[in-house]
Amino acid sequence: MMQHTSVWYRRSVSPFVLVASVAVFLTATANLTFFDKISQTYPIADNLGFVLTIAVVLFGAMLLITTLLSSYRYVLKPVLILLLIMGAVTSYFTDTYGTVYDTTMLQNALQTDQAETKDLLNAAFIMRIIGLGVLPSLLVAFVKVDYPTWGKGLMRRLGLIVASLALILLPVVAFSSHYASFFRVHKPLRSYVNPIMPIYSVGKLASIEYKKASAPKDTIYHAKDAVQATKPDMRKPRLVVFVVGETARADHVSFNGYERDTFPQLAKIDGVTNFSNVTSCGTSTAYSVPCMFSYLGADEYDVDTAKYQENVLDTLDRLGVSILWRDNNSDSKGVMDKLPKAQFADYKSATNNAICNTNPYNECRDVGMLVGLDDFVAANNGKDMLIMLHQMGNHGPAYFKRYDEKFAKFTPVCEGNELAKCEHQSLINAYDNALLATDDFIAQSIQWLQTHSNAYDVSMLYVSDHGESLGENGVYLHGMPNAFAPKEQRSVPAFFWTDKQTGITPMATDTVLTHDAITPTLLKLFDVTADKVKDRTAFIR
């Protein structure tokens with residue numbers, strides 16, 4: 001019996017059988033969400049034949065990719081193991097949160113810090129990686145491969161490539177009308193294919209980064225003509241706080257008709273204007289934040305070249321406005337890169353943030369960014385000042401960590417990161433409690449500004465960088481490509497407040513606005529004009 005087991009264990013397999021086996025495994029285990037989306041779009045009862053051909057085409061594509069990537073004997077096993085691990089990791093986040101892997105999502109992943117990564121890890125993730133990644137990889141690693149001679153190997157490899165192409169092309173030809181509609185109307189469904197989509201996006205991102213590295217690094221100016229009509233020596237200096245929000249969605253704002261009072265403190269402050277129809281530039285922090293300060297607008301904006309483009313903060317700094325960015329999130333996403341480092345401060349640790357020990361998770365709170373702002377004002381006495389406060393806000397999936405106990409108004413709450421396993425209302429409760437903390441932070445920001453209203457014309461602008469999915473259609477978090485992102489990820493709250501003495505008039509609450517309105521708003525607040533955005537709608541008149 002022992003001898004029989006030993007012989008079985010060392011039984012050799014053809015490299016082509018091994019490649020085909022991995023392709024079958026990845027097709028079946030890494031694409032559950034893809035097939036679920038397919039069955040929703042094409043009900044199996046009416047489209048069984050077509051749905052089966054999609055499975056065949058996907059297997060053909062998987063077989064082609066694995067064959068091409070592992071064509072050399074010394075890379076065969078490493079490549080197959082890498083594909084198995086990649087399939088396990090990417091499919092977990094796709095199946096759990098609805099994540100798709102375009103270049104923007106990959107950039108987000110690369111910029112995720114240790115705390116954010118920890119929020120995403122759990123027992124289910126580890127079990128998925130072991131079951132669908134590690135164990136199959138061990139089988140690949142230890143199986144004996146019987147490599148043919150070079151000539152036979154080449155012919156068989158070519159045969160496998162031809163077979164792969166046949167598996168792809170024949171069903172497409174046989175169901176040409178179906179596939180014409182599939183590729184034209186339902187193009188976003190392809191984004192759920194793992195690990196093919198991540199592989200494609202990695203290649204695309206590498207190409208983008210190479211072009212960026214070889215491109216000229218000179219700043220492209222968009223507002224050389226910018227002029228400030230009045231200076232602080234001609235009027236009261238202006239003090240503006242811009243709260244860059246995180247992951248807040250407009251339909252959970254009480255001002256917009258939400259049944260819960262999620263912004264009770266703002267509702268008590270005179271002069272707050274809520275904007276109910278604002279669309280974000282993108283669905284991720286890495287994409288949206290640079291866009292919020294860009295001159296290009298969402299239609300022209302390119303996240304890959306944004307750091308080499310003049311933004312509105314560069315302009316205001318050049319004109320003499322004192323700029324400060326405090327960050328309790330990740331960083332400024334390149335917005336502050338061209339300004340002196342002293343104008344940026346990291347408030348995600350107790351080094352700068354004085355309010356980090358009010359919760360069991362030792363998370364630094366957004367309100368800590370308000371501590372010590374009086375010192376900045378004193379150091380820039382009599383000057384125009386713009387202060388950016390970049391929130392942690394409602395960053396998921398651990399919404400329950402984003403607020404102190406005093407904001408736990410809605411209970412019970414989801415206290416885990418496997419959101420689909422939480423009772424849905426408990427997930428909503430945790431998210432809404434985090435909004436209460438944001439309400440408090442904005443209110444305190446306004447109250448701080450009011451203490452300086454005698455010496456300065458004071459104003460506050462709040463806009464969230466993007467929204468959030470909370471389980472609608474099985475999608476969680478954010479980061480979907482704009483082409484098919486749900487409205488929950490792009491419809492964001494925005495508020496404006498100004499002291500009555502400033503004479504500034506906000507736009508109507510139902511004005512249709514986007515992140516494109518931020519740059520002209522910041523310019524107007526400091527009496528600056530620039531031709532590039534002179535016709536762009538702002539949050540103020």
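Cβ coordinates come from backbone N, Cα and C, glycine included.
For Thr285 (Zn(2+) binding site), the Cβ neighbour count at a 10 Å cut-off comes to 24, with all displayed protein chains included. Here Swiss-Prot flags Glu246, Thr285, Asp465, His466 as Zn(2+) binding site, drawing on experimental evidence.
Swiss-Prot documents Glu246 to Ala as a published mutagenesis change and attaches the note Abolishes transfer of phosphoethanolamine (PEA) to a lipid A analog in vitro. Almost abolishes resistance of E.coli strains Rosetta or TOP10 to colistin and polymyxin B, by comparison with the same strain expressing wild-type mcr-1. Does not affect expression or membrane localization in E.coli strain BL21(DE3). According to DSSP, Glu246 (mutagenesis position) sits in a coil region rather than a helix or strand. Listed in sequence order, the residues of the same chain lying 6 or more apart from Glu246 (mutagenesis position) and placing their CB within less than 8 Å of its CB are Thr285, Asn329, His390, Gln391, Met392, Gly393, Asn394, His395, Ser464, Asp465.
Here Swiss-Prot notes a mutagenesis experiment, Asn329 to Ala, with the remark: Abolishes transfer of phosphoethanolamine (PEA) to a lipid A analog in vitro. Almost abolishes resistance of E.coli strain Rosetta to polymyxin B, by comparison with the same strain expressing wild-type mcr-1. Does not affect expression or membrane localization in E.coli strain Rosetta. There are 25 other CB atoms within 10 A of the CB of Asn329 (mutagenesis position), with all protein chains counted.
For the recorded site, Lys333 (mutagenesis position), the DSSP three-state label reads coil. In Swiss-Prot, the entry for mutagenesis Lys333 to Ala states: Abolishes transfer of phosphoethanolamine (PEA) to a lipid A analog in vitro. Almost abolishes resistance of E.coli strains Rosetta or TOP10 to colistin and polymyxin B, by comparison with the same strain expressing wild-type mcr-1. Does not affect expression or membrane localization in E.coli strain BL21(DE3). The structure shown retains the original residue.
The mutagenesis experiment His395 to Ala is recorded by Swiss-Prot, whose note states: Abolishes transfer of phosphoethanolamine (PEA) to a lipid A analog in vitro. Almost abolishes resistance of E.coli strains Rosetta or TOP10 to colistin and polymyxin B, by comparison with the same strain expressing wild-type mcr-1. Does not affect expression or membrane localization in E.coli strain BL21(DE3). Of all Cβ atoms in the shown protein chains, 23 besides its own fall within 10 Å of the Cβ of His395 (mutagenesis position). DSSP assigns His395 (mutagenesis position) to coil in the three-state reduction, placing it in neither a helix nor a strand.
Under its mutagenesis entries, Swiss-Prot includes Asp465 to Ala with the note: Abolishes transfer of phosphoethanolamine (PEA) to a lipid A analog in vitro. Almost abolishes resistance of E.coli strain Rosetta to colistin and polymyxin B, by comparison with the same strain expressing wild-type mcr-1. Does not affect expression or membrane localization in E.coli strain BL21(DE3). For the recorded site, Asp465 (mutagenesis position), the DSSP three-state label reads coil.
Under its mutagenesis entries, Swiss-Prot includes His466 to Ala with the note: Abolishes transfer of phosphoethanolamine (PEA) to a lipid A analog in vitro. Almost abolishes resistance of E.coli strain Rosetta to colistin and polymyxin B, by comparison with the same strain expressing wild-type mcr-1. Does not affect expression or membrane localization in E.coli strain BL21(DE3). Remark: His466 (mutagenesis position) has Thr247, Ser280, Gly282, Thr283, Ser284, Thr285, Ser288, His478, Gln489, Arg490, Val492 as non-local neighbours, by Cβ distance under 8 Å and separation of at least 6 in sequence.
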Measuring CB to CB from Lys333 (mutagenesis position), give everything in the same chain under 8 Å that is also at least six residues away in sequence.
Gln111, Thr285, Ala286, Val289, Pro290
10 Å Cβ neighbour count around Asp465 (mutagenesis position)?
29
In the same chain, which residues outside the set Glu246, Thr285, Asp465, His466 have their CB within 8 A of the centroid of the CB atoms that define the Zn(2+) site?
Val244, Gly245, Thr247, Ser280, Ser284, Ser288, Val289, Asn329, Gly393, Ser464, His478
